[in-house]
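The structure under discussion appears below in the form of structure tokens.
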Amino acid sequence: MSASALVCLAPGSEETEAVTTIDLLVRGGIKVTTASVASDGNLAITCSRGVKLLADAPLVEVADGEYDVIVLPGGIKGAECFRDSTLLVETVKQFHRSGRIVAAICAAPATVLVPHDIFPIGNMTGFPTLKDKIPAEQWLDKRVVWDARVKLLTSQGPGTAIDFGLKIIDLLVGREKAHEVASQLVMAAGIYNYYE
């Protein structure tokens, strides 16, 4: 059975983080389902910079699926929409309780995970200007933070979306596949390519 990911989208989600992650996961052979968390259930999502994305389904229709990871892109307005969605918060909690991976980038860790106390323990990172919203004992100033104790993956922002997507591939499919995908990209220096 192949790995699968549920990528949540909301009005104001950060498009670079969403699209980069989706693209890399597909390249890694991971089945991706995109879910709209828009309060009106609209599948057409206008992202933070005006780019329009079309979700596969409203979250209510796919939340109970057997996905291996739930992905929360950032973008402050999108993250606030996630934070205010009872269904989204409960879905994230269910992933955590069932031992599946929760992956959040940019504004999502500080705006969604922390206020709902979903990970009272667990190291994390996020958008640097939101550092004060994450407990000091949990904050790590790194491009990507994987805390295997609680199966939490976090990352900092649009410029770390490739690192984030590759780490999800590594976790779900393996290091070899992450390296294969990385080798197809012309990556900036400093991004780990899974080759060592």
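Residue numbers in this text run from 1 along the chain shown.
Heads up, the Cβ atoms here are built off N, Cα and C, so glycines get one too.
The active site, nucleophile annotation in Swiss-Prot covers Cys106. For the mutagenesis result Cys47 to Ala, the note given in Swiss-Prot is Is not impaired in the formation of mixed disulfide with a sulfenylated protein. Has a monomeric quaternary structure. Under its mutagenesis entries, Swiss-Prot includes Cys106 to Asp with the note: Does not complement a disruption mutant. As a published mutagenesis entry, Cys106 to Ala appears in Swiss-Prot alongside the note: Is impaired in the formation of mixed disulfide with cytoplasmic and sulfenylated proteins. Does not complement a disruption mutant.
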A 10 Å Cβ contact count, applied to the mutagenesis positions Cys47, Cys106: which residue has the minimum?
Cys47
In whole Å, note down how far the CA of Cys106 (mutagenesis position) lies from the CA of Cys47 (mutagenesis position).
14
